[in-house]
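A.B. asks: Okay, these came from Swiss-Prot:
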- F41 to A: Reduces ubiquitin binding and Golgi reassembly (MUTAGEN)
- T57 to A: No effect on phosphorylation (MUTAGEN)
- 179-244: domain 'SEP' (DOMAIN)
- S272 to A: No effect on phosphorylation (MUTAGEN)
- 291-368: domain 'UBX' (DOMAIN)
- R301 to A: Reduced interaction with VCP (MUTAGEN)
- F343 to S: Reduced interaction with VCP (MUTAGEN)
Amino acid sequence: MAEERQDALREFVAVTGAEEDRARFFLESAGWDLQIALASFYEDGGDEDIVTISQATPSSVSRGTAPSDNRVTSFRDLIHDQDEEEEEEEGQRFYAGGSERSGQQIVGPPRKKSPNELVDDLFKGAKEHGAVAVERVTKSPGETSKPRPFAGGGYRLGAAPEEESAYVAGERRRHSGQDVHVVLKLWKTGFSLDNGDLRSYQDPSNAQFLESIRRGEVPAELRRLAHGGQVNLDMEDHRDEDFVKPKGAFKAFTGEGQKLGSTAPQVLNTSSPAQQAENEAKASSSILINEAEPTTNIQIRLADGGRLVQKFNHSHRISDIRLFIVDARPAMAATSFVLMTTFPNKELADENQTLKEANLLNAVIVQRLT
């Protein structure tokens, strides 16, 4: 036993270069375990010159300068590797004043991850929380992402031929929410949802969204879209592609319009044929004709498809034609309309002109609703 302790003492001194009394102190504290004593010596701030420990028998220890075997790892190597890993996560370290062990240490800001590393983290986090990789399938237009289960009623068949079938009502959905299917596309410089705009990875407002994806959770903004329903989220890897906004889907016109060839919408005429004839006769008698002056016949094509022909003096004005139309069709009194010529097609804006001044003698006038 004494000889083994002397060998351990000599090897400790040879490895560390410490004095014999100090070496004996560390060995006695470690129960004469050489490896524990050496570890305690360096943890206590021993000599900075760390010498590689060979795994050979302790009878022949050399302090030569020959290169150590690749299979041997020193305490300094372990500490150095750990420091490198921490620097990658925490940022570069700087020392102000003194040496490495006595100076002030300053840790720089964390190193920003590249888009590739960020996308890898998102996919890795999603898989760790149950996401499954699937092949991309091209859907035909109009195909839904998930078939809807039948929720109606039906008849339960009887157990015997003479037993009547019983009607079974379908169960109503327990919630009023709607299922939402969203495609998350991860691009080179950002991400997009469905056919939306590009959102940058570096934008602080998107940090919470990306962190939720990495933890395998549905982001809050997608849960709000579902209104309590289920959210189906697909992730697509486009990290090697630049973002290109897809063309908007074609939407058919759903408004109202007019049939081609129709000058204006038709006006409903609720008057009976007898009442209409009476109104036209009354309107015609309201136009006072001076037989001593020149006269002309004006043909008027109404917006309701009707046609009127009335005699006027050359001195009558365009406003008189308007009054004649209103008297012949009382329903037109509450309708806004203009009078136009047929060829050339122009609006008769100045209704104070006489028929002769407006060159409307024996003309055809068209009524157009506005």
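Our numbering is plain: 1 for the first residue shown, then up by one each step along the chain.
Quick reminder: no glycine exception, Cβ is built from N, Cα and C everywhere.
For all the noted positions, this structure keeps the original residue and models no substitution.
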A.B. asks: How long is the line from the C-alpha of S272 (mutagenesis position) to the C-alpha of F41 (mutagenesis position), rounded to the nearest angstrom?
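C.D. replies: Given the Cα positions, S272 (mutagenesis position) is 119 Å from F41 (mutagenesis position).
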A.B. asks: Just name the most isolated of the mutagenesis positions F41, F343, going by other Cβ atoms within 10 Å of its Cβ.
C.D. replies: F343
A.B. asks: So, three-state DSSP: helix, strand or coil for F41 (mutagenesis position)?
C.D. replies: helix
A.B. asks: Measuring Cα to Cα, how far is F41 (mutagenesis position) from F343 (mutagenesis position) in Å?
C.D. replies: 113
A.B. asks: Note down the number of other Cβ atoms within 10 Å of the Cβ of R301 (mutagenesis position), including every protein chain shown.
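C.D. replies: Other Cβ atoms within 10 Å of R301 (mutagenesis position): 17.
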A.B. asks: Cα-Cα separation of F343 (mutagenesis position) and R301 (mutagenesis position), in Å?
C.D. replies: 14
A.B. asks: If you run the three-state DSSP split on F343 (mutagenesis position), which class comes out?
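C.D. replies: Coil, per DSSP.
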A.B. asks: With every protein chain in view, what's the tally of Cβ atoms within 10 Å of the Cβ of S272 (mutagenesis position), excluding that atom itself?
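C.D. replies: Its Cβ shell of radius 10 Å holds 9 other Cβ atoms.
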A.B. asks: Let me know the model's mean pLDDT on the domain 'UBX' (291-368).
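C.D. replies: In the predicted model, the domain 'UBX' (291-368) has a mean pLDDT of 92.
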A.B. asks: Reported in the order helix, strand, coil, what are the DSSP residue counts of the domain 'UBX' (291-368)?
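C.D. replies: The counts are 16 helix, 27 strand, 35 coil.
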